[in-house]
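K.L.:
Annotation source Swiss-Prot lists domain 'J' at 394-462. For Leu48 to Asp, Swiss-Prot lists a mutagenesis experiment annotated as follows: Reduces binding affinity for misfolded proteins by 40%. According to Swiss-Prot, the experimentally introduced change Tyr71 to Ala is described as follows: Reduces binding affinity for misfolded proteins by 40%. Swiss-Prot gives this note for the published mutagenesis Tyr75 to His: Reduces binding affinity for misfolded proteins by 40%. For the published mutagenesis Trp186 to Ala, Swiss-Prot gives the following note: Doesn't affect binding of misfolded proteins.
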Amino acid sequence: MVAPGSVGSRLGAVFPFLLVLVDLQYEGAECGVNADVEKHLELGKKLLAAGQLADALSQFHAAVDGDPDNYIAYYRRATVFLAMGKSKAALPDLTKVIALKMDFTAARLQRGHLLLKQGKLDEAEDDFKKVLKSNPSEQEEKEAESQLVKADEMQRLRSQALDAFDGADYTAAITFLDKILEVCVWDAELRELRAECFIKEGEPRKAISDLKAASKLKSDNTEAFYKISTLYYQLGDHELSLSEVRECLKLDQDHKRCFAHYKQVKKLNKLIESAEELIRDGRYTDATSKYESVMKTEPSVAEYTVRSKERICHCFSKDEKPVEAIRICSEVLQMEPDNVNALKDRAEAYLIEEMYDEAIQDYEAAQEHNENDQQIREGLEKAQRLLKQSQKRDYYKILGVKRNAKKQEIIKAYRKLALQWHPDNFQNEEEKKKAEKKFIDIAAAKEVLSDPEMRKKFDDGEDPLDAESQQGGGGNPFHRSWNSWQGFNPFSSGGPFRFKFHFN
């Protein structure tokens, strides 16, 4: 509930001349008019003073119904409408007051205020001039003169704005319109004109703001909803575009342009929603196909091409297809060098390709634009660890497999290399020592990469067989010498090797 007196202070600031109604005595009582009407008026006045606007409005509705020719009832109802922010509803009541009582200057002055805000300058000027001719109070006279000067200034500015617009000087037109709309805040046509200027100047979001205001100020404004929808569409915001075009069709279901646009946006929206659902389910190949369809469905709006490629880049990265990911992500970054999502996804692809310097560079670039992103921070730390690790022993390189190799590929590579570098194959002492070292590295690589837990540690930049990288120290529990690997069967999934190789 609004505190008593708050409505009075609000009206005093915004509609000072309406406060006169609180002191107006109901003249109809002296003429023997319906006592019920008087009761509604008095109760409504008390409720209005207490800030109970809805209840006050009900009382004034009843008073108008009881006495349709009572100007006080209309005036007080107009006051409530204005206090509720319903200027459209207040205007007819003020007009009725003036029709019933021509010399009621407070009502005419207030109507002039409303007409000025609506941009109806000729009508506003007419009201202010009539106030000055009707023997007004000193305060009313001063206010009418001030508003008349303001209305005249708005006429001049509007003429300049229209001339600038016709001359394609949209920057100047916007400057003039800015000044007018500070006063004529409810002028839908001027907001639509400024929106056109913003569109010409390449500022669609400012245009949308004006058009949204115009859609509320003018009833059944299908044109505004259509333009808002198309602007959102051009910006790549298909969901808001769909929402706005639906508002147009609610007003006119047969609107040809809105219906045609609706079908296009709905089709595109369905494809994108389907693609995102596939990504959530980890079905990256299918999602890629959907986004390729998006680009075919809307080839003329660059935003959808960029966004689609950005998501395809993400799919390739998550699906561990680094070559494709790097190619598509790079295309996105050529169009949008600061695209954080593309930078992150390309960095992940670089990690798979063991291009650590490039990954670090991408993560650092992404961090410049989003320094609080935990994923970027963790990715950068991982890339730095892997770079450091690559300068030491790299188990993937030892086995000659990619970082995203499956366990089966790892075992196959291990068996091949274990046979190739088994020390029994070498008779020369120097070659045998070299083979022993190679064989130990090959066996160590197999041990780490075939164990999910150990492999994860290594992938995160920590060598589980390196004592220096093990927290807590205390030596390397996985250290092996050649002797400990003798008798090891590279073709066994575990257990001791039961025989030695013999070569002719």
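Cβ from N, Cα, C; glycine included.
None of the substitutions listed is reflected here, since the structure keeps the original residues.
Note that the coordinates shown come from a computational prediction; the quantities given were computed from them, not determined experimentally.
Describe each of these features in terms of where it is and what it packs against.
P.N.:
Within 10 Å of the C-beta of Leu48 (mutagenesis position) there are 24 other C-beta atoms, taking all protein chains into account.
All chains included, 20 other C-beta atoms sit within 10 angstroms of the C-beta of Tyr71 (mutagenesis position).
Within 10 Å of the C-beta of Tyr75 (mutagenesis position) there are 26 other C-beta atoms, taking all protein chains into account.
Here Trp186 (mutagenesis position) comes close to Ser87, Lys117, Gln118, Gly119, Leu217: these same-chain residues lie at least six apart in sequence, with C-beta atoms under 8 angstroms from its C-beta.
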K.L.:
To the nearest Å, how far is the Cα of Leu48 (mutagenesis position) from the Cα of Tyr75 (mutagenesis position)?
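P.N.:
Cα of Leu48 (mutagenesis position) to Cα of Tyr75 (mutagenesis position) measures 13 Å after rounding.
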